[in-house]
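> What Swiss-Prot records for this protein is below:
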type: BINDING; residues: H395, H399, E423; note: Zn(2+) 1 binding site
type: ACT_SITE; residues: E396; note: active site, proton acceptor 1
type: DOMAIN; residues: 648-1227; note: domain 'Peptidase M2 2'
type: MUTAGEN; residues: H993 to K; note: Abolishes peptidase activity but no effect on GPIase activity; when associated with K-997
type: MUTAGEN; residues: E994 to D; note: Abolishes peptidase activity but no effect on GPIase activity
type: ACT_SITE; residues: E994; note: active site, proton acceptor 2
type: MUTAGEN; residues: H997 to K; note: Abolishes peptidase activity but no effect on GPIase activity; when associated with K-993
Amino acid sequence: MGAASGQRGRWPLSPPLLMLSLLVLLLQPSPAPALDPGLQPGNFSPDEAGAQLFAESYNSSAEVVMFQSTVASWAHDTNITEENARRQEEAALVSQEFAEVWGKKAKELYESIWQNFTDSKLRRIIGSIRTLGPANLPLAQRQQYNSLLSNMSRIYSTGKVCFPNKTATCWSLDPELTNILASSRSYAKLLFAWEGWHDAVGIPLKPLYQDFTAISNEAYRQDDFSDTGAFWRSWYESPSFEESLEHIYHQLEPLYLNLHAYVRRALHRRYGDKYVNLRGPIPAHLLGDMWAQSWENIYDMVVPFPDKPNLDVTSTMVQKGWNATHMFRVSEEFFTSLGLSPMPPEFWAESMLEKPTDGREVVCHASAWDFYNRKDFRIKQCTRVTMEQLATVHHEMGHVQYYLQYKDLHVSLRRGANPGFHEAIGDVLALSVSTPAHLHKIGLLDHVTNDIESDINYLLKMALEKIAFLPFGYLVDQWRWGVFSGRTPPSRYNFDWWYLRTKYQGICPPVARNETHFDAGAKFHIPNVTPYIRYFVSFVLQFQFHQALCKEAGHQGPLHQCDIYQSAQAGAKLKQVLQAGCSRPWQEVLKDLVGSDALDAKALLEYFQPVSQWLEEQNQRNGEVLGWPENQWRPPLPDNYPEGIDLETDEAKADRFVEEYDRTAQVLLNEYAEANWQYNTNITIEGSKILLEKSTEVSNHTLKYGTRAKTFDVSNFQNSSIKRIIKKLQNLDRAVLPPKELEEYNQILLDMETTYSLSNICYTNGTCMPLEPDLTNMMATSRKYEELLWAWKSWRDKVGRAILPFFPKYVEFSNKIAKLNGYTDAGDSWRSLYESDNLEQDLEKLYQELQPLYLNLHAYVRRSLHRHYGSEYINLDGPIPAHLLGNMWAQTWSNIYDLVAPFPSAPNIDATEAMIKQGWTPRRIFKEADNFFTSLGLLPVPPEFWNKSMLEKPTDGREVVCHPSAWDFYNGKDFRIKQCTSVNMEDLVIAHHEMGHIQYFMQYKDLPVTFREGANPGFHEAIGDIMALSVSTPKHLYSLNLLSTEGSGYEYDINFLMKMALDKIAFIPFSYLIDQWRWRVFDGSITKENYNQEWWSLRLKYQGLCPPVPRSQGDFDPGSKFHVPANVPYVRYFVSFIIQFQFHEALCRAAGHTGPLHKCDIYQSKEAGKLLADAMKLGYSKPWPEAMKLITGQPNMSASAMMNYFKPLTEWLVTENRRHGETLGWPEYNWAPNTARAEGSTAESNRVNFLGLYLEPQQARVGQWVLLFLGVALLVATVGLAHRLYNIRNHHSLRRPHRGPQFGSEVELRHS
């Protein structure tokens, strides 16, 4: 009833077991139909002569009953309906009654004498008839038994697996699930099919199987068997049967272990460490078959020599138009070529050779049928045109040939010599059919290649079918015998099943299984009560048969090359075996054929000897572990399981898709960049319309290709670049929104950025000032408290309040985009760019490492401002008013250097005056930046840069976005900068920053467009700033003739480091808090009612700043910072400010610099340039730690280089602050300057000023309690900090920082 592929047929059983296998009844008991009196036993004498007449009478009656029962079973199995089940029930009950009356009669007449009969065939006949099996049971119990068989068969045959959340798409075992297991290489899809089938079928079968076991045992005990398993084993007529099998299994085990190790290695190459453990069992769903019993369907993954001709001829069969009928005709012709019988007309007229297309439910499991009328023999098979099925066809035709040859024997002898014989016959022929020589003869192989590599390919393919099956063929009945005997109780059904499967097969369940599952039931033979050890026996026998028949056919050479096609001698020898049926002991029949009466694995081992040796050599060469010592290992579940199962896993298709995306994206992104540039350099309504159109085109393209990207499962791709590109494309970003919402979102973004860019503030006389350059210059140069306050407040009142109405909807859309792309909120989406699960913790550690230096800088600057503005406006124990630090956002403080210079009499280190005096222009600034990069051996900017960039603010009246930005036009040659450059040292530094972006663009321009980004966003920000660290050194400014001296001495160094700290250290808390605020807005912990209050809470907490005038919830001060309305994440700048010092330290080392880090200038160092270029060339193609390692030699972000750079200044600040008795921090956190109090007193009488916010008294009281707690914590922290700094001072250095992430610099990145 089938061989190892799981597509197996029926073999003729003894009448009781035959009837058992035919019983399929309705759920509810019904009255038993009466047996026709003409079929009842008559009167016979109780002697051997009477027994002969009894046997003859039984034979004629049995043929009638068995024909009727088989017809009913056939009708049901080829059309599963309630009516057919009812008719089958009636026929089955008749069969049982027949077995009962004849069996009891045999016992009554011959029980004491039958074993002494002289006629051996008669002994076998009477012995068979007297075994009643289920017919021993009383009617009610018999009906219960039949009902269990019926329901188990129905559950298995109608089981389906439905696609998750799509009830309309359901898969049957055959062909859908079978095809998936055979052809899919998607780990998740295979898992879903495997788990779905085992759950759908196994779980409901368990209680039925438990009941079946109890009733079946009860029935066979009445026939003097200890349990059902003992009855099954009795067919093999050997008291040492189990021991013989164990001996044979151990003979074959080394070959299996070598095959297992080799296949496991191949699967590891495909699925990786995550899913395949080279020292563990193989997940059961990866081997090409639902039960991992034969592995030939994964031959393409394990083929030893893939350049040799393909031995899987499936594609040729399809190409040549083979169909099911033709496959059976080819098989028939093989049998007749041996002189065996052709199929009778009834076979072709009545068989079901394909799955019906008329909607009928059928039992697809392949099976061969004997109708016991000596002319009607059929096959039921849902045949698919594949090479594997061609072997199954020969297997089933082998059963039918057996039926034809023994059809004239007594019905009780119409069986194989033992059950394994019946399974072996068709497979013997399949061993010839599958040879390359035979495939060539039947037109399925163009030519036969006779060399060792082709032989190894062929033998490995055969081993995947034959050797892989052996432990499975052995263990199934090991488990059932344990169940029947009681050694395996129901509470351990599944545990023992998987114990055996791991022990013998070396496989494991791919998902957690427990005793609610019944995974044995997912195999046809368990619910259909078909013994399975026959297949193990047949796999040994068939090679013994093959060896003997090849000898008869005169074959010379290796056994695996033998083809007995057209050998009449072999056919005659085989016919003798078939015609004997089970009329003689199987040992005698075997000896007649092979010369030995014992099962023996020698012929099988001879057949596979070449590949056995090859596998051993391969495994030794690869250092494979034979076996699975880590037997408890289990694979994890895939991400997004089970939703992501129906995904494409073909890497070649993915490669073509990526190429298509890259080609089309470059064109579209170039067009979008042009439209965006036109708008940013000439803000008009017409330009905004064009930009929105192009933005929609980009979104549509992103949606189209992102949607296609989502159809790929990249988890097991071997090409890491394709994997990385597709994973990135799967994030659809804003394109995931429905068209109307996308249009609204784009409009909100455009409106917010336009509002920001076009805003200006006006005096009462009507004179108006834009942010660039007027307000920026005022904030940088004015030292008038009220003038600074007017500029600061007016900008926020004008811009922030105008942005606020858009912002809540922007947040809502941003979160919706993130969630639709699989993130928890927009903040989660932004953080994902850093590919770190610990990003927030790592950033916090870095911030904490730098906080002592910032607190010392803050205290020192506050003292200097107190000297200038007095105690009315500066509290030495409180926060600093935010408008006094030289910058609209107090993010960098270098513009107030003149107020805070440690040694004012030391030479000036600001090159602005010299630049103006020498007639520097914006173009000259960028030429010098370009020269710096080329001095390192890096690329010069192309001509397009100079022709198309906007390097200063236009004077033709155009409105432009002045915020500096670098642009990549995605054509490999057009790169531009947009900057309203002023001739000053700050803009010289910014120019180097922006040229850093351009250099990055040029270095990675040949990568796929998806990789044309920084390793992480902070990397892109850091590159230009690295150059600025060298450019800012007095040594380099002197080389540009911008300083009169290189400068030297302690005071000069401290002045220089102070100026750098006002840029770099002052910026750290600001760059950290902006996205702290936005992330909390996105996750909902900051609501729109508290936008401004929480903004100032963070600015107080991290920067130690307060608003100089009261702010209310009607204000929206975050919106006054470009990156907030422009939707540009900001933590990249924090990252870049950390990592630029790590890079600087590494490049200085490469340049051979010795001495303090702050004096290093890498100008003209080709070694430093190469180090940097190698990292930039990677773009986004590798995770950022790899790029970090290329430059610094290690993969982590760390503040140590930054601390090292500022070490002399840190020590000076600690000394200076101690000398003045400065407070570190701002314990009087609720203080506000007089301006705030004055304005606050004129406000509405029922509101009070709190932290510069204008709140209800109750709100303020709650806030005071919160801040009281913070104050106490800050006081404790301050005491600890003082102690820490004391220790630092004593040891002449700050503590080495904890290794963690890194950050970047303060200019908008526009290239994506």
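Each Cβ is built from the backbone N, Cα and C atoms, and glycine gets one as well.
Looking at the shown structure, what environment does each listed feature sit in?
Under the three-state DSSP scheme, H395 (Zn(2+) 1 binding site) falls in the helix class. Using a 10 Å Cβ-Cβ cutoff, H395 (Zn(2+) 1 binding site) registers 32 neighbours.
E396 (active site, proton acceptor 1) counts 31 other C-beta atoms within 10 Å of its own C-beta, drawing on all protein chains shown.
Taken residue by residue with DSSP, H993 (mutagenesis position) is part of a helix.
Note on E994 (mutagenesis position): other Cβ atoms within 10 Å of its Cβ, all shown chains, come to 28.
Using a 10 Å Cβ-Cβ cutoff, H997 (mutagenesis position) registers 26 neighbours.
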> Using C-alpha atoms, which one of the mutagenesis positions H993, E994, H997 comes nearest to H399 (Zn(2+) 1 binding site)?
H997
> Quick one: average pLDDT across the domain 'Peptidase M2 2' (648-1227), no decimals.
94
> Taking the Cα of E423 (Zn(2+) 1 binding site) as the centre, which of the recorded positions listed as E396, H993, H997 lie within 10 Å of it?
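Among E396, H993, H997, the ones whose Cα sits within 10 Å of that of E423 (Zn(2+) 1 binding site) are E396.
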> Among all protein chains shown, how many Cβ atoms are found within 10 Å of the Cβ of H993 (mutagenesis position), not counting that one?
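Cβ-Cβ neighbours of H993 (mutagenesis position) within 10 Å number 27.
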> How many Å lie between the Cα of E994 (mutagenesis position) and the Cα of E396 (active site, proton acceptor 1)?
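Counting only the Cα atoms, the answer is 75 Å.
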